[in-house]
Amino acid sequence: MRKLKYNTTRVILMIAFISLSACSSEDAMIEEEQVIPDPDPVAQTDEDTGPVVDCTNQGTNPTRDTDIPNPRNIGDIDDRSCYANYSESSILGKFWGIYNITDGSNHMDAPNTLQPRIERSLSRSQATGAGSYARFRGVLRILEVGDTGTFSSSGSYFMQAKGKHTGGGGSPDPAICLYRAHPVYGDDGNGNQVQVSFDIWREQINFRGGSGSAGRTEVFLKNVLKNEQIDIELEVGFRDDPNNPGQTLHYADAKIGGEEFNWNIPEPERGIESGIRYGAYRVKGGRAQFRWANTSYTKDEVN
(Lines of atoms letter the chains of each structure in order from A and count residues from 1; the text may use other names and numbers.)
(Lines give C-alpha, C1' and ligand atoms only; values in the text may rest on other atoms or scores of the structure.)
Protein backbone atom coordinates (compact mmCIF):
# COMPACT_ATOMS: atom_id res chain seq x y z
CA MET A 1 0.00 0.00 0.00
CA ARG A 2 2.83 2.35 0.93
CA LYS A 3 4.53 1.60 -2.39
CA LEU A 4 1.34 2.39 -4.32
CA LYS A 5 1.00 5.75 -2.58
CA TYR A 6 4.65 6.53 -3.37
CA ASN A 7 4.21 5.76 -7.08
CA THR A 8 0.97 7.76 -7.26
CA THR A 9 2.65 10.78 -5.69
CA ARG A 10 5.58 10.47 -8.06
CA VAL A 11 3.27 10.41 -11.10
CA ILE A 12 1.39 13.50 -9.91
CA LEU A 13 4.66 15.42 -9.40
CA MET A 14 5.90 14.51 -12.89
CA ILE A 15 2.62 15.67 -14.50
CA ALA A 16 2.81 18.95 -12.60
CA PHE A 17 6.45 19.51 -13.66
CA ILE A 18 5.68 18.82 -17.32
CA SER A 19 2.69 21.20 -17.26
CA LEU A 20 4.76 23.94 -15.65
CA SER A 21 7.55 23.53 -18.22
CA ALA A 22 5.08 23.68 -21.11
CA CYS A 23 3.53 26.89 -19.77
CA SER A 24 6.97 28.46 -19.28
CA SER A 25 8.00 27.58 -22.85
CA GLU A 26 4.76 29.00 -24.25
CA ASP A 27 5.23 32.23 -22.30
CA ALA A 28 8.80 32.51 -23.60
CA MET A 29 7.61 32.06 -27.19
CA ILE A 30 4.97 34.75 -26.71
CA GLU A 31 7.60 37.10 -25.28
CA GLU A 32 9.92 36.43 -28.23
CA GLU A 33 7.16 37.18 -30.73
CA GLN A 34 6.39 40.58 -29.21
CA VAL A 35 8.09 43.33 -31.28
CA ILE A 36 8.23 46.74 -29.68
CA PRO A 37 8.52 49.43 -32.39
CA ASP A 38 11.00 52.27 -32.02
CA PRO A 39 8.87 55.24 -30.94
CA ASP A 40 11.25 57.68 -32.62
CA PRO A 41 13.16 56.01 -35.49
CA VAL A 42 16.08 58.05 -36.85
CA ALA A 43 16.32 58.22 -40.65
CA GLN A 44 19.73 57.70 -42.21
CA THR A 45 21.14 61.02 -43.35
CA ASP A 46 24.45 62.59 -44.31
CA GLU A 47 23.06 66.10 -44.80
CA ASP A 48 25.07 69.03 -43.47
CA THR A 49 22.71 71.10 -41.31
CA GLY A 50 25.37 73.26 -39.67
CA PRO A 51 25.80 77.00 -40.18
CA VAL A 52 26.60 78.25 -43.69
CA VAL A 53 30.02 79.93 -43.64
CA ASP A 54 32.63 80.76 -46.27
CA CYS A 55 35.54 78.75 -44.93
CA THR A 56 36.42 76.34 -42.14
CA ASN A 57 39.84 75.32 -40.86
CA GLN A 58 39.15 71.70 -41.73
CA GLY A 59 37.91 72.54 -45.22
CA THR A 60 40.77 74.86 -46.22
CA ASN A 61 42.84 72.61 -48.48
CA PRO A 62 46.30 73.82 -49.60
CA THR A 63 46.06 72.52 -53.18
CA ARG A 64 43.28 71.85 -55.68
CA ASP A 65 44.11 68.13 -55.88
CA THR A 66 43.62 67.46 -52.16
CA ASP A 67 41.79 64.13 -51.87
CA ILE A 68 41.34 61.20 -49.50
CA PRO A 69 43.32 57.98 -50.01
CA ASN A 70 41.60 55.56 -52.39
CA PRO A 71 38.37 57.49 -52.97
CA ARG A 72 35.41 55.42 -54.13
CA ASN A 73 34.36 58.15 -56.59
CA ILE A 74 36.40 57.98 -59.80
CA GLY A 75 38.25 60.87 -61.46
CA ASP A 76 40.83 63.52 -60.57
CA ILE A 77 39.56 65.95 -57.97
CA ASP A 78 39.48 69.74 -58.41
CA ASP A 79 38.72 71.20 -54.97
CA ARG A 80 38.28 74.95 -55.00
CA SER A 81 36.25 75.38 -51.82
CA CYS A 82 37.50 76.11 -48.31
CA TYR A 83 34.17 75.19 -46.72
CA ALA A 84 34.61 71.41 -46.70
CA ASN A 85 36.87 68.82 -48.27
CA TYR A 86 35.70 65.74 -50.12
CA SER A 87 34.66 62.94 -47.77
CA GLU A 88 32.52 59.81 -47.89
CA SER A 89 29.55 58.34 -46.05
CA SER A 90 28.02 54.87 -45.89
CA ILE A 91 24.22 54.99 -45.75
CA LEU A 92 21.25 53.63 -47.69
CA GLY A 93 23.27 50.60 -48.73
CA LYS A 94 25.90 52.57 -50.68
CA PHE A 95 29.15 54.48 -50.20
CA TRP A 96 28.59 58.14 -51.12
CA GLY A 97 31.05 60.82 -52.12
CA ILE A 98 30.18 64.06 -50.31
CA TYR A 99 30.44 67.36 -52.19
CA ASN A 100 29.56 70.46 -50.12
CA ILE A 101 30.33 74.03 -51.22
CA THR A 102 29.17 77.47 -50.06
CA ASP A 103 28.90 80.93 -51.54
CA GLY A 104 32.25 82.75 -51.41
CA SER A 105 34.30 79.66 -50.54
CA ASN A 106 36.63 79.64 -53.57
CA HIS A 107 40.01 80.30 -51.95
CA MET A 108 42.06 79.21 -54.96
CA ASP A 109 41.17 81.76 -57.64
CA ALA A 110 41.18 85.56 -57.54
CA PRO A 111 38.29 87.00 -55.48
CA ASN A 112 34.99 87.52 -57.30
CA THR A 113 36.11 85.64 -60.42
CA LEU A 114 35.40 81.90 -60.60
CA GLN A 115 32.76 79.98 -58.68
CA PRO A 116 33.45 77.46 -55.88
CA ARG A 117 33.55 73.82 -56.86
CA ILE A 118 34.54 70.34 -55.82
CA GLU A 119 34.49 68.37 -59.06
CA ARG A 120 36.09 65.28 -60.51
CA SER A 121 37.49 65.33 -64.02
CA LEU A 122 37.57 62.24 -66.24
CA SER A 123 40.09 61.57 -69.01
CA ARG A 124 38.76 62.86 -72.32
CA SER A 125 38.09 61.10 -75.57
CA GLN A 126 40.46 62.86 -77.97
CA ALA A 127 39.14 61.41 -81.25
CA THR A 128 36.33 62.71 -83.46
CA GLY A 129 35.48 59.69 -85.60
CA ALA A 130 31.98 58.23 -85.42
CA GLY A 131 31.88 55.88 -82.43
CA SER A 132 34.19 57.97 -80.25
CA TYR A 133 32.63 58.70 -76.88
CA ALA A 134 33.07 59.38 -73.16
CA ARG A 135 30.43 57.80 -70.91
CA PHE A 136 29.85 58.43 -67.19
CA ARG A 137 27.42 56.64 -64.89
CA GLY A 138 26.54 57.14 -61.24
CA VAL A 139 23.82 57.50 -58.63
CA LEU A 140 23.04 61.02 -57.42
CA ARG A 141 21.26 62.49 -54.40
CA ILE A 142 20.62 66.24 -54.19
CA LEU A 143 20.22 67.71 -50.71
CA GLU A 144 20.63 71.46 -51.21
CA VAL A 145 21.53 73.96 -53.94
CA GLY A 146 22.43 77.62 -54.11
CA ASP A 147 19.66 80.21 -54.13
CA THR A 148 19.76 83.98 -54.60
CA GLY A 149 16.06 84.51 -55.29
CA THR A 150 16.81 85.14 -58.98
CA PHE A 151 16.65 82.35 -61.55
CA SER A 152 19.73 83.33 -63.54
CA SER A 153 22.04 83.26 -60.52
CA SER A 154 20.38 80.46 -58.54
CA GLY A 155 20.97 76.74 -58.81
CA SER A 156 24.11 74.61 -58.75
CA TYR A 157 25.70 72.31 -61.32
CA PHE A 158 26.19 68.60 -60.63
CA MET A 159 27.59 67.53 -64.01
CA GLN A 160 28.89 69.04 -67.24
CA ALA A 161 30.03 68.07 -70.72
CA LYS A 162 33.36 69.60 -71.71
CA GLY A 163 35.28 69.79 -74.97
CA LYS A 164 37.69 72.06 -76.82
CA HIS A 165 37.07 73.24 -80.37
CA THR A 166 38.88 74.74 -83.34
CA GLY A 167 38.67 78.35 -84.48
CA GLY A 168 38.98 80.05 -81.09
CA GLY A 169 36.29 81.77 -79.07
CA GLY A 170 35.30 81.39 -75.43
CA SER A 171 37.19 79.80 -72.57
CA PRO A 172 40.38 77.82 -73.20
CA ASP A 173 38.58 74.86 -71.61
CA PRO A 174 34.95 75.49 -72.55
CA ALA A 175 31.84 73.86 -71.17
CA ILE A 176 29.47 72.42 -73.77
CA CYS A 177 26.47 71.95 -71.52
CA LEU A 178 25.94 71.92 -67.77
CA TYR A 179 23.25 70.18 -65.72
CA ARG A 180 21.85 72.54 -63.09
CA ALA A 181 19.56 71.84 -60.13
CA HIS A 182 17.19 74.63 -59.02
CA PRO A 183 15.40 74.64 -55.65
CA VAL A 184 11.68 74.07 -55.25
CA TYR A 185 10.32 74.98 -51.81
CA GLY A 186 7.64 73.44 -49.60
CA ASP A 187 6.50 73.32 -45.99
CA ASP A 188 8.58 71.16 -43.63
CA GLY A 189 5.58 70.48 -41.40
CA ASN A 190 6.57 73.17 -38.93
CA GLY A 191 5.62 76.17 -41.04
CA ASN A 192 9.11 76.62 -42.54
CA GLN A 193 9.76 76.83 -46.28
CA VAL A 194 12.61 74.48 -47.20
CA GLN A 195 14.04 72.92 -50.35
CA VAL A 196 11.94 69.79 -50.96
CA SER A 197 12.67 69.04 -54.63
CA PHE A 198 14.77 70.29 -57.51
CA ASP A 199 14.09 71.25 -61.11
CA ILE A 200 16.82 69.96 -63.41
CA TRP A 201 17.85 72.20 -66.30
CA ARG A 202 20.36 71.77 -69.10
CA GLU A 203 22.36 74.94 -69.73
CA GLN A 204 23.57 74.47 -73.31
CA ILE A 205 25.73 76.55 -75.62
CA ASN A 206 24.17 78.26 -78.64
CA PHE A 207 27.52 78.26 -80.44
CA ARG A 208 31.06 77.10 -79.68
CA GLY A 209 32.47 79.00 -76.72
CA GLY A 210 29.08 80.46 -75.86
CA SER A 211 28.57 81.89 -72.37
CA GLY A 212 26.15 84.21 -70.60
CA SER A 213 22.55 84.86 -71.62
CA ALA A 214 23.45 85.42 -75.28
CA GLY A 215 25.67 82.39 -75.61
CA ARG A 216 23.62 79.79 -73.72
CA THR A 217 20.04 78.58 -73.38
CA GLU A 218 18.44 76.88 -70.37
CA VAL A 219 16.16 73.91 -71.13
CA PHE A 220 13.97 72.35 -68.44
CA LEU A 221 14.36 68.58 -68.14
CA LYS A 222 12.53 67.24 -65.07
CA ASN A 223 11.91 67.51 -61.31
CA VAL A 224 13.45 65.20 -58.71
CA LEU A 225 12.80 64.91 -54.98
CA LYS A 226 15.28 65.90 -52.30
CA ASN A 227 17.44 62.94 -51.27
CA GLU A 228 15.98 60.77 -54.06
CA GLN A 229 18.45 58.23 -55.45
CA ILE A 230 18.69 59.11 -59.15
CA ASP A 231 20.44 56.94 -61.73
CA ILE A 232 22.56 59.22 -63.93
CA GLU A 233 24.23 58.62 -67.29
CA LEU A 234 25.97 61.12 -69.55
CA GLU A 235 27.54 60.20 -72.88
CA VAL A 236 29.40 62.77 -74.98
CA GLY A 237 30.72 61.71 -78.37
CA PHE A 238 30.52 61.63 -82.15
CA ARG A 239 28.16 59.62 -84.37
CA ASP A 240 27.20 59.52 -88.03
CA ASP A 241 24.78 62.21 -89.17
CA PRO A 242 21.82 60.31 -90.69
CA ASN A 243 20.85 63.33 -92.78
CA ASN A 244 24.32 64.13 -94.13
CA PRO A 245 26.34 61.12 -95.31
CA GLY A 246 30.03 61.43 -94.53
CA GLN A 247 29.47 63.93 -91.71
CA THR A 248 29.26 63.41 -87.96
CA LEU A 249 27.20 64.82 -85.12
CA HIS A 250 28.71 65.83 -81.80
CA TYR A 251 26.21 64.91 -79.08
CA ALA A 252 25.61 65.02 -75.33
CA ASP A 253 23.01 62.42 -74.36
CA ALA A 254 21.88 62.27 -70.73
CA LYS A 255 19.70 59.80 -68.90
CA ILE A 256 18.31 61.07 -65.59
CA GLY A 257 16.16 58.79 -63.48
CA GLY A 258 15.43 56.59 -66.49
CA GLU A 259 14.38 59.46 -68.79
CA GLU A 260 16.47 60.28 -71.86
CA PHE A 261 17.47 63.84 -72.71
CA ASN A 262 19.49 63.79 -75.92
CA TRP A 263 21.01 66.87 -77.52
CA ASN A 264 23.16 67.58 -80.57
CA ILE A 265 25.94 70.09 -79.96
CA PRO A 266 26.15 73.08 -82.35
CA GLU A 267 28.94 73.27 -84.95
CA PRO A 268 29.98 69.61 -84.66
CA GLU A 269 32.73 70.07 -87.23
CA ARG A 270 34.61 72.31 -84.77
CA GLY A 271 34.63 69.84 -81.88
CA ILE A 272 37.92 68.06 -81.16
CA GLU A 273 37.28 66.19 -77.89
CA SER A 274 34.60 64.91 -75.50
CA GLY A 275 34.91 65.20 -71.73
CA ILE A 276 32.88 65.02 -68.51
CA ARG A 277 33.14 66.51 -65.03
CA TYR A 278 30.86 65.84 -62.06
CA GLY A 279 30.54 66.80 -58.40
CA ALA A 280 29.36 70.21 -57.15
CA TYR A 281 29.94 73.51 -58.95
CA ARG A 282 28.54 77.04 -58.56
CA VAL A 283 26.79 78.48 -55.54
CA LYS A 284 26.00 82.19 -55.59
CA GLY A 285 23.92 82.11 -52.44
CA GLY A 286 23.81 79.70 -49.51
CA ARG A 287 25.12 76.15 -49.84
CA ALA A 288 25.07 73.26 -52.29
CA GLN A 289 25.19 69.58 -51.30
CA PHE A 290 25.45 66.68 -53.73
CA ARG A 291 26.10 62.99 -53.07
CA TRP A 292 27.51 60.58 -55.66
CA ALA A 293 27.75 56.77 -55.53
CA ASN A 294 28.55 53.85 -57.86
CA THR A 295 30.46 56.04 -60.32
CA SER A 296 31.95 54.46 -63.44
CA TYR A 297 33.52 55.70 -66.66
CA THR A 298 34.33 54.29 -70.09
CA LYS A 299 35.54 55.87 -73.32
CA ASP A 300 36.46 54.93 -76.86
CA GLU A 301 38.46 56.77 -79.50
CA VAL A 302 37.90 56.21 -83.22
CA ASN A 303 39.98 58.19 -85.71
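Just so you know, glycine gets a Cβ as well, placed from its N, Cα and C.
None of the substitutions listed is reflected here, since the structure keeps the original residues.
Residues or ranges marked as Ca(2+) binding site in Swiss-Prot: Gly59, Asn61, Asp79, Ser81, Ala84, Asn85. In sequence order, Asp79, Cys82, Asn85 constitute the residues six or more apart from Asn61 (Ca(2+) binding site) in its chain with CB-CB distances below 8 Å.
Per Swiss-Prot, mutagenesis Arg117 to Asn is noted as: Abolishes catalytic activity. The Cβ neighbour count for Arg117 (mutagenesis position), using a 10 Å radius over every protein chain in view, is 25.
The substrate binding site feature in Swiss-Prot is assigned to Tyr157, Ser211, Gly212, Ser213, Ala214, Gly215, Arg216, Tyr281, Arg282, Val283, Lys284. Note on Arg282 (substrate binding site): other Cβ atoms within 10 Å of its Cβ, all shown chains, come to 22. Mapped onto three states, the DSSP output places Arg282 (substrate binding site) in coil.
According to Swiss-Prot, the mutagenesis experiment Gln160 to Ala carries the annotation: Abolishes catalytic activity. In the three-state DSSP assignment, the secondary structure recorded for Gln160 (mutagenesis position) is strand.
Lys162 (mutagenesis position) has a Cβ environment of 22 other Cβ atoms inside 10 Å. For Lys162 to Met, Swiss-Prot lists a mutagenesis experiment annotated as follows: Abolishes catalytic activity.
Under the heading active site, proton acceptor, Swiss-Prot lists Lys162, citing a curator's inference as support.
The feature active site, proton donor/acceptor is assigned by Swiss-Prot to Tyr281. Here the Cβ of Tyr281 (active site, proton donor/acceptor) has 27 other Cβ atoms within 10 Å, regardless of which shown protein chain they belong to.
Secondary structure at Arg216 (substrate binding site), as computed by DSSP, is strand. When Cα-Cα distances from Ala84 (Ca(2+) binding site) are compared across the recorded positions Tyr157, Ala214, Tyr281, the shortest belongs to Tyr281. Across the fold, the C-alpha of Arg282 (substrate binding site) and the C-alpha of Arg117 (mutagenesis position) stand 6 Å from each other. Among the residues Tyr157, Ser211, Gly212, Ser213, Ala214, Gly215, Arg216, Tyr281, Arg282, Val283, Lys284 said to bind substrate, no two Cα atoms are farther apart than 21 Å. The closest partner of Lys162 (mutagenesis position) among the recorded positions, by CA position, is Tyr281; the full candidate set was Gly59, Gly212, Tyr281.
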